[in-house]
Amino acid sequence: MAPTRHWVTPLLLLCCSGICGAIQWLGLTVNGSRVAWNESEHCRLLDGLVPDQSQLCKRNLELMQSVVNAAKQTKLTCQMTLSDMRWNCSSVENAPSFTPDLSKGTRESAFVYALASATLSHTIARACASGELPTCSCGATPAEVPGTGFRWGGCGDNLHYGLNMGSAFVDAPMKSSKSAGTQATKIMNLHNNAVGRQVLMDSLETKCKCHGVSGSCSVKTCWKGLQDLPHIANELKSKYLGATKVIHRQTGTRRQLVPRELDIRPVRESELVYLVSSPDYCTKNPKLGSYGTQDRLCNKTSVGSDSCNLMCCGRGYNAYTETIVERCQCKYHWCCYVMCKKCERTVERYVCK
């Protein structure tokens, strides 16, 4: 497998300063986990926060552990969701510095911005419901009349609070008059942040718990809860694959983003947008932020993006065998444990040349 941590040159990192400043907070995973977040001085000293976010940090110290958790989840979820793609989000580990794949207004940066925005609001909403934050609690009881056989109760995710605090944090750099970066890039990033939050809102669903004799479920207590991050990330992956390339154009009295190929219509609020086309990520090219796919695992029988033909860009692949140990022949013993044997199995793996 290609490593997920890479050395990058200072020149490449400098190009990020204004454009991807709004996702530098993903770098809080490096040292933010070791901070107690009980002193406002921490907000200024740690890498990853631009000035406007530092001010929000000082006013909302109790939220910062959730921000750190969201940064971890964004990195993990991004890499898991795109593990079958040539661009597999490995460069996000360089945060708070980034290579051009995340600093040039690309399709990939659109996905990461949207995912980070959704993840932060999701994390805060869940933290409210679990009692981790002193400034919020369960979500409000739904206004809609409950259906037959259930009643509103439990503790729903506080989506309203999560959206308010999350958007204030991730949008702050683009809304600041002092921030660097082009106006087109700021509009793009704000748009993609909003798309991420909309997918999060669309994931809100009714969840229920049964009550009754012997699990008869004669009565159900229900609440509104968010779906898990993998579901939200997969929705955003679909939008990533169908993202629209845009240009910054004068329309009427103001400039706005319009589709490059279909500039007769405005950008839809539901679609991810990008300004700069990406390379194919087949070969290593640090100047483009491409790590290449050499030594990446591929699937010989797949016809999707993880197939050896697509992943290896026609270069071919090498095969090797690997022995794995797994649990097998498991038996349940009364009461109350399961005993399993350990079995060895030989599997064939394929890596790109």
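Indices start at 1 and increase along the chain as displayed.
Every residue, even glycine, has its Cβ placed from backbone N, Cα and C.
Quoted from Swiss-Prot, the note on mutagenesis experiment N88 to Q is: Loss of glycosylation. Prevents secretion. No effect on wnt5a-binding. N88 (mutagenesis position) falls within neither a helix nor a strand when secondary structure is assigned with DSSP, and so counts as coil.
Record note (Swiss-Prot), mutagenesis Y274 to F: Loss of sulfation. No effect on secretion or homodimerization but severely reduces interaction with wnt5a and canonical Wnt signaling activity; when associated with F-281. The unchanged residue is displayed. Y274 (mutagenesis position) falls within a strand when secondary structure is assigned with DSSP. Counting Cβ atoms from all protein chains shown, Y274 (mutagenesis position) has 23 others lying within 10 Å of its own Cβ.
According to its DSSP assignment, Y281 (mutagenesis position) is coil. Within 10 Å of the C-beta of Y281 (mutagenesis position) we count 20 further C-beta atoms, all protein chains included. Y281 to F appears in Swiss-Prot as a mutagenesis experiment; the accompanying note says: Loss of sulfation. No effect on secretion or homodimerization but severely reduces interaction with wnt5a and canonical Wnt signaling activity; when associated with F-274.
N299 to Q appears in Swiss-Prot as a published mutagenesis result, with the remark: Loss of glycosylation. Prevents secretion. No effect on wnt5a-binding. A sphere of 10 angstroms centred on the C-beta of N299 (mutagenesis position) encloses 17 other C-beta atoms.
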Between Y274 (mutagenesis position) and Y281 (mutagenesis position), the C-alpha gap once rounded to whole angstrom: 17
CB contacts for N88 (mutagenesis position) [other CB atoms within 10 A, all chains]: 23
